[in-house]
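Copied over from Swiss-Prot:
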- Cys49 to Ser: Abolishes DNA binding (MUTAGEN)
- Cys49, Cys52, Cys74, Cys77: Zn(2+) binding site (BINDING)
- Cys52 to Ala: Abolishes DNA binding (MUTAGEN)
- Cys60 to Ser: No effect on DNA binding (MUTAGEN)
Amino acid sequence: MQEASSAAAAGAEPGRRAAQHQFAGVDLRRPKGYAAPAPAPAVGEGDPCPRCASRDTKFCYYNNYNTSQPRHFCKGCRRYWTKGGTLRNVPVGGGTRKKPSSSSSSSSYVAAADADRQPKKKPASKKRRVVAPAPELATAADPGKTATTTTTTSEITTETGALEDSDSLAHLLLQPGTEDAEAVALGLGLSDFPSAGKAVLDDEDSFVWPAASFDMGACWAGAGFADPDPACIFLNLP
(Lines of atoms letter the chains of each structure in order from A and count residues from 1; the text may use other names and numbers.)
(Lines give C-alpha, C1' and ligand atoms only; values in the text may rest on other atoms or scores of the structure.)
Protein backbone atom coordinates (compact mmCIF):
# COMPACT_ATOMS: atom_id res chain seq x y z
CA MET A 1 0.00 0.00 0.00
CA GLN A 2 2.78 2.28 0.88
CA GLU A 3 4.59 1.25 -2.27
CA ALA A 4 1.56 2.21 -4.41
CA SER A 5 1.24 5.57 -2.75
CA SER A 6 4.94 6.23 -3.12
CA ALA A 7 4.78 5.28 -6.80
CA ALA A 8 1.83 7.61 -7.37
CA ALA A 9 3.63 10.39 -5.56
CA ALA A 10 6.70 9.79 -7.68
CA GLY A 11 4.61 9.94 -10.90
CA ALA A 12 2.76 13.11 -9.85
CA GLU A 13 4.03 16.54 -10.52
CA PRO A 14 6.30 18.04 -7.91
CA GLY A 15 4.43 20.20 -5.45
CA ARG A 16 0.98 18.56 -6.05
CA ARG A 17 -0.71 16.12 -3.80
CA ALA A 18 -1.80 12.78 -5.17
CA ALA A 19 -5.51 12.49 -6.01
CA GLN A 20 -7.60 10.46 -3.64
CA HIS A 21 -9.92 7.96 -5.33
CA GLN A 22 -12.19 7.66 -2.37
CA PHE A 23 -15.41 8.32 -4.48
CA ALA A 24 -14.39 6.66 -7.68
CA GLY A 25 -17.94 5.59 -8.75
CA VAL A 26 -19.77 8.79 -7.75
CA ASP A 27 -20.25 11.85 -9.99
CA LEU A 28 -19.96 14.84 -7.71
CA ARG A 29 -21.37 17.26 -10.35
CA ARG A 30 -24.87 15.72 -10.23
CA PRO A 31 -26.99 15.84 -7.07
CA LYS A 32 -27.97 12.57 -5.49
CA GLY A 33 -31.36 11.19 -6.54
CA TYR A 34 -31.44 12.59 -10.13
CA ALA A 35 -31.10 10.33 -13.11
CA ALA A 36 -28.11 10.66 -15.34
CA PRO A 37 -28.72 12.89 -18.39
CA ALA A 38 -29.21 11.32 -21.78
CA PRO A 39 -26.08 11.10 -23.85
CA ALA A 40 -25.68 13.95 -26.32
CA PRO A 41 -26.39 12.98 -29.93
CA ALA A 42 -23.50 12.66 -32.26
CA VAL A 43 -22.54 15.59 -34.42
CA GLY A 44 -24.65 15.69 -37.59
CA GLU A 45 -27.22 13.27 -36.26
CA GLY A 46 -30.28 14.99 -34.79
CA ASP A 47 -33.75 13.77 -34.07
CA PRO A 48 -35.51 12.81 -37.27
CA CYS A 49 -38.04 15.35 -38.55
CA PRO A 50 -41.59 13.98 -38.33
CA ARG A 51 -42.38 15.53 -41.75
CA CYS A 52 -39.40 14.90 -43.99
CA ALA A 53 -37.45 12.42 -41.81
CA SER A 54 -34.36 14.57 -42.16
CA ARG A 55 -31.61 14.36 -39.59
CA ASP A 56 -30.53 17.92 -40.24
CA THR A 57 -32.31 19.23 -37.16
CA LYS A 58 -31.36 21.11 -34.06
CA PHE A 59 -32.65 21.49 -30.54
CA CYS A 60 -34.07 24.94 -29.69
CA TYR A 61 -35.51 25.00 -26.16
CA TYR A 62 -37.87 23.26 -23.78
CA ASN A 63 -41.51 24.21 -24.14
CA ASN A 64 -42.76 25.95 -20.97
CA TYR A 65 -39.48 24.95 -19.28
CA ASN A 66 -40.63 21.33 -19.38
CA THR A 67 -37.83 18.89 -20.19
CA SER A 68 -40.34 16.35 -21.46
CA GLN A 69 -41.35 18.70 -24.36
CA PRO A 70 -38.21 19.68 -26.24
CA ARG A 71 -38.70 21.88 -29.29
CA HIS A 72 -36.69 21.21 -32.44
CA PHE A 73 -36.20 22.88 -35.77
CA CYS A 74 -35.74 21.13 -39.12
CA LYS A 75 -33.39 22.92 -41.50
CA GLY A 76 -34.66 20.90 -44.47
CA CYS A 77 -38.34 21.91 -44.44
CA ARG A 78 -37.85 24.89 -42.13
CA ARG A 79 -40.48 23.77 -39.64
CA TYR A 80 -40.62 23.60 -35.86
CA TRP A 81 -42.04 20.73 -33.92
CA THR A 82 -42.42 19.88 -30.26
CA LYS A 83 -42.19 16.39 -28.88
CA GLY A 84 -45.61 15.33 -27.61
CA GLY A 85 -47.36 18.18 -29.49
CA THR A 86 -49.29 18.49 -32.72
CA LEU A 87 -47.73 19.33 -36.07
CA ARG A 88 -48.68 22.57 -37.83
CA ASN A 89 -47.80 23.45 -41.37
CA VAL A 90 -46.65 26.96 -40.49
CA PRO A 91 -43.33 27.93 -42.07
CA VAL A 92 -40.83 30.20 -40.44
CA GLY A 93 -42.01 33.79 -40.86
CA GLY A 94 -45.38 32.62 -42.15
CA GLY A 95 -48.60 34.51 -41.63
CA THR A 96 -51.73 33.59 -39.75
CA ARG A 97 -54.34 31.12 -40.88
CA LYS A 98 -56.55 32.40 -43.65
CA LYS A 99 -60.20 31.60 -44.10
CA PRO A 100 -61.82 31.24 -47.52
CA SER A 101 -64.05 34.23 -46.83
CA SER A 102 -61.09 36.47 -46.06
CA SER A 103 -59.74 36.15 -49.61
CA SER A 104 -63.01 37.32 -51.14
CA SER A 105 -63.28 40.21 -48.71
CA SER A 106 -59.69 41.25 -49.40
CA SER A 107 -60.28 41.18 -53.16
CA SER A 108 -63.40 43.31 -52.78
CA TYR A 109 -61.44 45.75 -50.60
CA VAL A 110 -58.71 46.03 -53.26
CA ALA A 111 -61.32 46.63 -55.96
CA ALA A 112 -62.95 49.37 -53.87
CA ALA A 113 -59.56 51.00 -53.27
CA ASP A 114 -58.81 50.98 -57.01
CA ALA A 115 -62.17 52.55 -57.72
CA ASP A 116 -61.45 55.33 -55.23
CA ARG A 117 -58.08 56.03 -56.82
CA GLN A 118 -59.57 56.55 -60.28
CA PRO A 119 -60.32 60.23 -60.98
CA LYS A 120 -64.00 60.96 -60.98
CA LYS A 121 -65.38 62.63 -64.08
CA LYS A 122 -67.17 65.87 -63.46
CA PRO A 123 -70.71 65.93 -64.85
CA ALA A 124 -71.23 68.27 -67.77
CA SER A 125 -72.63 71.52 -66.48
CA LYS A 126 -75.86 72.60 -68.13
CA LYS A 127 -76.18 76.23 -69.05
CA ARG A 128 -79.37 77.77 -67.83
CA ARG A 129 -80.77 80.98 -69.19
CA VAL A 130 -81.96 83.43 -66.59
CA VAL A 131 -85.00 85.39 -67.73
CA ALA A 132 -85.42 88.76 -66.10
CA PRO A 133 -88.84 89.22 -64.47
CA ALA A 134 -91.28 91.60 -66.11
CA PRO A 135 -91.13 95.12 -64.66
CA GLU A 136 -93.94 95.78 -62.27
CA LEU A 137 -96.33 98.63 -62.85
CA ALA A 138 -95.36 101.78 -61.05
CA THR A 139 -97.50 102.38 -58.02
CA ALA A 140 -99.72 105.41 -57.88
CA ALA A 141 -97.86 108.42 -56.57
CA ASP A 142 -98.87 109.80 -53.20
CA PRO A 143 -100.57 113.21 -53.72
CA GLY A 144 -99.20 114.52 -50.40
CA LYS A 145 -95.62 113.70 -51.35
CA THR A 146 -96.08 115.18 -54.82
CA ALA A 147 -97.38 118.46 -53.42
CA THR A 148 -94.51 118.70 -50.94
CA THR A 149 -91.92 118.07 -53.65
CA THR A 150 -93.47 120.67 -55.93
CA THR A 151 -93.55 123.30 -53.16
CA THR A 152 -89.91 122.71 -52.25
CA THR A 153 -88.83 122.96 -55.88
CA SER A 154 -90.69 126.23 -56.35
CA GLU A 155 -89.08 127.72 -53.24
CA ILE A 156 -85.59 126.78 -54.44
CA THR A 157 -86.33 128.29 -57.88
CA THR A 158 -87.55 131.55 -56.30
CA GLU A 159 -84.46 131.90 -54.11
CA THR A 160 -82.16 131.23 -57.05
CA GLY A 161 -83.92 133.89 -59.12
CA ALA A 162 -83.57 136.47 -56.32
CA LEU A 163 -79.85 135.79 -56.04
CA GLU A 164 -79.40 136.17 -59.78
CA ASP A 165 -81.25 139.53 -59.71
CA SER A 166 -79.05 140.85 -56.91
CA ASP A 167 -75.91 139.75 -58.77
CA SER A 168 -77.05 141.55 -61.91
CA LEU A 169 -77.78 144.72 -59.87
CA ALA A 170 -74.31 144.71 -58.33
CA HIS A 171 -72.86 144.16 -61.78
CA LEU A 172 -74.60 147.21 -63.09
CA LEU A 173 -73.53 149.36 -60.14
CA LEU A 174 -69.87 148.32 -60.33
CA GLN A 175 -69.45 148.79 -64.07
CA PRO A 176 -68.50 152.38 -64.92
CA GLY A 177 -70.12 153.89 -67.95
CA THR A 178 -73.15 151.63 -67.93
CA GLU A 179 -75.81 153.02 -70.11
CA ASP A 180 -78.93 154.32 -68.48
CA ALA A 181 -81.02 152.36 -70.96
CA GLU A 182 -80.07 149.06 -69.31
CA ALA A 183 -81.10 150.36 -65.90
CA VAL A 184 -84.40 151.58 -67.30
CA ALA A 185 -84.97 148.21 -68.94
CA LEU A 186 -84.53 146.50 -65.55
CA GLY A 187 -86.92 148.96 -63.95
CA LEU A 188 -84.41 150.23 -61.43
CA GLY A 189 -84.96 153.93 -62.20
CA LEU A 190 -81.28 154.82 -62.12
CA SER A 191 -81.60 157.12 -65.12
CA ASP A 192 -82.60 159.92 -62.79
CA PHE A 193 -79.27 159.60 -60.96
CA PRO A 194 -76.60 159.49 -63.64
CA SER A 195 -73.77 159.89 -61.12
CA ALA A 196 -74.88 156.99 -58.88
CA GLY A 197 -72.79 154.39 -60.66
CA LYS A 198 -69.73 156.67 -60.85
CA ALA A 199 -69.86 157.67 -57.17
CA VAL A 200 -69.21 154.11 -56.07
CA LEU A 201 -66.08 153.77 -58.21
CA ASP A 202 -64.39 157.10 -57.42
CA ASP A 203 -60.66 157.23 -57.00
CA GLU A 204 -59.37 156.02 -53.63
CA ASP A 205 -57.13 159.09 -53.37
CA SER A 206 -60.13 161.44 -53.56
CA PHE A 207 -60.47 161.43 -49.76
CA VAL A 208 -59.75 164.94 -48.43
CA TRP A 209 -57.97 165.21 -45.11
CA PRO A 210 -59.01 168.07 -42.78
CA ALA A 211 -57.02 171.27 -42.84
CA ALA A 212 -54.03 171.75 -40.57
CA SER A 213 -55.80 174.56 -38.73
CA PHE A 214 -58.62 172.23 -37.74
CA ASP A 215 -59.28 172.56 -34.01
CA MET A 216 -59.41 169.14 -32.36
CA GLY A 217 -60.26 170.76 -29.04
CA ALA A 218 -63.75 171.51 -30.22
CA CYS A 219 -64.38 167.83 -30.75
CA TRP A 220 -62.94 166.84 -27.38
CA ALA A 221 -64.86 169.62 -25.66
CA GLY A 222 -68.08 168.22 -26.98
CA ALA A 223 -67.11 164.93 -25.55
CA GLY A 224 -66.65 166.38 -22.05
CA PHE A 225 -62.88 167.07 -22.04
CA ALA A 226 -61.59 170.65 -21.63
CA ASP A 227 -57.98 169.94 -22.59
CA PRO A 228 -57.51 170.08 -26.40
CA ASP A 229 -54.37 167.95 -26.16
CA PRO A 230 -55.33 164.24 -26.34
CA ALA A 231 -52.01 163.19 -24.76
CA CYS A 232 -52.86 164.96 -21.51
CA ILE A 233 -56.14 163.15 -21.10
CA PHE A 234 -54.55 160.20 -19.33
CA LEU A 235 -52.21 162.40 -17.24
CA ASN A 236 -54.95 164.56 -15.65
CA LEU A 237 -57.24 161.87 -14.43
CA PRO A 238 -59.88 163.03 -11.87
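Even glycines carry a Cβ here, placed using N, Cα and C.
Following the DSSP three-state reduction, the secondary structure of Cys74 (Zn(2+) binding site) is strand.
The shortest Cα-Cα distance between Cys49 (mutagenesis position) and any of the recorded positions Cys60, Cys74, Cys77 is the one to Cys74. Across the fold, the C-alpha of Cys77 (Zn(2+) binding site) and the C-alpha of Cys52 (mutagenesis position) stand 7 Å from each other. Counting only the Cα atoms, the space from Cys52 (mutagenesis position) to Cys74 (Zn(2+) binding site) is about 9 angstrom.
Counting only the Cα atoms, the space from Cys74 (Zn(2+) binding site) to Cys60 (mutagenesis position) is about 10 angstrom.
Within its own chain, Cys60 (mutagenesis position) has Pro70, Arg71, His72, Phe73, Tyr80 as residues 6 or more apart in sequence whose C-beta sits under 8 angstroms from its own. In the three-state DSSP scheme, Cys52 (mutagenesis position) falls into the coil class. What surrounds the Zn(2+) site, by Cβ distance within 8 Å of the Cβ centroid and not counting Cys49, Cys52, Cys74, Cys77, is the set Pro50, Arg51, Ala53, Ser54, Asp56, Thr57, Lys75, Gly76, Arg78, Arg79 from the same chain. Fewest Cβ neighbours within 10 Å among the recorded positions Cys49, Cys52, Cys74, Cys77: this applies to Cys52.
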